[in-house]
Amino acid sequence: MLRNTPFGATPTYKLLLGFGLCSLGGAMLYAYFKTRNDEEEADSGGQRPASGIRGQTEEQKPQKEVCLKIVVDNEHVPLIMGRGGSNIKLIEEKTLAKIRLRDKDSGHKFCDISGVPDAVKAARALLIKEIERAPVVKVELQVPQRLASKINGRGGELLQEIRSSSLAKLNIDLNGRNGKAKITIIGNQKQVNIARKMLDDQIEEDEELVRSMEEVEQRREPRRSPTNSIASSMYSSQTSLSSHTQPRDKLMASKGEGKPMEVYVSAVASPTKFWVQLIGPQSKKLDSMVQEMTSYYSSAENRAKHVLTAPYVGQIVAAVFKFDEKWYRAEIVDIMPNQYNPKEQVIDLYFVDYGDSEYISPADICELRTDFLTLRFQAVECFLANVKSTIQTEPITWPKSSIAKFEELTEVAHWRKLIARVVTYKERPRATTAVSAAAKEGTPLPGVELFDPADNSELNIADLMITQGFALPLDDSYPVRSRSSTPSSNSDSTIEELCVSNPVTPLTPHSPMSMSIDVDSITQAENEHLAQQLQHLQHKLNGNDIKNINPAKLTATDLENGNNNNASTTNGASAH
């Protein structure tokens, strides 16, 4: 349009037209290439730009740092640090975590690990690995064999407890010398220290027990004279209604210990009918109780509070023993007329903690103070295994000479320590006058081998009886062993471990591994018998609850009523 005008012929017009055409061409080229690039990116995967954007977003949002605090023993700090801190530096370089140690207490330090979670986790794993490569320590201890047997017994419960608590390896060698066993502890220093501490506690407990037993042996006096022991044991009835129940605390503690038991022979009727006390903490408790009973019942005023006016068979009472003038717990087995004075009565008593019996006048018997029932009865009836009487026609009747020899060898009631091991059992004769559940059930009697630990050897008492002509072997196959025969320390039987669940013949030998006991039935029988005593005493207290009675706060009226009703009250001691 401007081309035909005078302006169209000017150079300015031509310049403007050239710039315009170039600009239009450039714009068209840009639009073309832009469209082509978009189409190519769409064909080759148009999601790539979005991925790139997400990656940039994640990189812009770093992980949050965390700090983990662990506690390490001072003895492990050198392992973590390394020479000049080289270990920590190496771990920090590998994991990009930061590690700092600071004091916690005298024996430990805090180890703070900071960084991103993955780095902290990796650093912790490397630190634990360094701690676990602590040098292995081996320690050997010499302990008494009885303690080693205790640790290794009861299915190894105590041994497993030490292993699990310390994470150390423990091995026990019972075949040591001079009555010692060797315990080997293997682990790092911390594990060994923990195991050693737990073993030291057991050693201290065992030494305390030995000291207590030595004190008992020094303080105990002979309970009866040898000249009187035969008559008393042979001619008193000794058919206790409750003596079949072993002391439950000792039974539960030693069940399955797998070792011979230390015992005192406390009373003897014959080699096939005698009583033992298990040596242990209860021995000292028994002596303390006898001392307290003697002190209490020696007072005429106290005896007046516990007058026995209506005795009954099966009642647990307090009675004075004429030989030593001490007071003991006893059970009334029978009440009968005095053969020298039919108008008077005589009471046949079984001393539940010792096993012997006496005929005693009711005047020398009192009702038992209730708190004296707390300790379990200590006498355990046994028979000597593998022997029989020299009287062929009456194998259960023993000559007085044989009984006297057996009393001499066992030092009955003179508190000589013997070793007993259960090797068999037989059914107990059922008592026709029994009122306790245990007697009605006819619990089995343990047959034991007795050993005298003298002159660094253990003499088998049954063998001595046979070789000296005071007994015969139970059968021809019985081997008379050396006089220094030693009971196996690996035996799994104890005096308490009797099997009452399976039918048996009257005399059934069993391997030590098969000996066990129905604890619940025996415990229930003894509890029922004690409950009967408490029920009787509660009735005497006019229906008052024994548990709620404070003897120190009884009024004069209460005491007067108690005496009128023969109540069994306590003076200055709590009833249980």
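Yeah, the Cβs are placed from backbone N, Cα and C, and that goes for glycine too.
Original residues only.
Residues or ranges marked as domain 'KH 1' by Swiss-Prot: 65-127.
The domain 'KH 2' annotation in Swiss-Prot covers 136-199.
Here the residue is the original one, while Swiss-Prot reports the published mutagenesis ASP287 to Ala with the comment No effect on binding to piwi.
For 310-375, the entry in Swiss-Prot reads domain 'Tudor', with the evidence type sequence analysis. The average pLDDT for the domain 'Tudor' (310-375) in the predicted structure is 92.
Here the residue is the original one, while Swiss-Prot reports the published mutagenesis PHE323 to Ala with the comment Decreased binding to piwi.
In Swiss-Prot, the entry for mutagenesis TYR328 to Ala states: Unable to rescue fertility and transposon activation defects in mutants. Abolishes binding to piwi; when associated with R-348. The structure shown retains the original residue. Its own atom aside, the Cβ of TYR328 (mutagenesis position) has 24 Cβ atoms within 10 angstroms in the protein chains shown.
According to Swiss-Prot, the mutagenesis experiment TYR328 to Ala carries the annotation: Significant decrease in binding to unmethylated piwi. DSSP assigns TYR328 (mutagenesis position) to a strand segment in the three-state reduction.
Within 10 Å of the C-beta of ASP348 (mutagenesis position) we count 20 further C-beta atoms, all protein chains included. According to its DSSP assignment, ASP348 (mutagenesis position) is in a strand. Looking at Swiss-Prot, you'll find the mutagenesis ASP348 to Arg noted as follows: Decreased binding to piwi and unable to rescue fertility and transposon activation defects in mutants. Abolishes binding to piwi; when associated with A-328.
Every protein chain considered, the tally of other Cβ atoms within 10 Å of the Cβ of TYR354 (mutagenesis position) stands at 24. While the structure shown retains the original residue, Swiss-Prot records the mutagenesis experiment TYR354 to Ala with this note: Decreased binding to unmethylated piwi.
ASP356 (mutagenesis position) is surrounded by 29 other CB atoms, counting those within 10 A of its CB over all protein chains shown. Quoted from Swiss-Prot, the note attached to the mutagenesis of ASP356 to Ala states: Decreased binding to unmethylated piwi.
Classification of GLU358 (mutagenesis position) by DSSP places it within a strand. Annotation of the mutagenesis experiment GLU358 to Ala in Swiss-Prot: Decreased binding to piwi.
Quoted from Swiss-Prot, the note attached to the mutagenesis of TYR359 to Ala states: Decreased binding to unmethylated piwi. Using a 10 Å radius centred on the Cβ of TYR359 (mutagenesis position) and all shown protein chains, the other Cβ atoms total 16.
Experimental mutagenesis at this site is recorded by Swiss-Prot as TYR359 to Arg, annotated: Decreased binding to piwi.
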What mutagenesis positions in the list ASP348, TYR354, ASP356, TYR359 lie within 10 angstroms of TYR328 (mutagenesis position), counting C-alpha atoms?
TYR354
Just name the winner among ASP287, GLU358 (the mutagenesis positions) by count of other CB atoms within 10 A of its CB.
GLU358
TYR359 (mutagenesis position) versus ASP348 (mutagenesis position) - Cα distance in angstrom:
5
Provide, as an integer number of angstrom, the distance between the C-alpha atoms of GLU358 (mutagenesis position) and PHE323 (mutagenesis position).
11
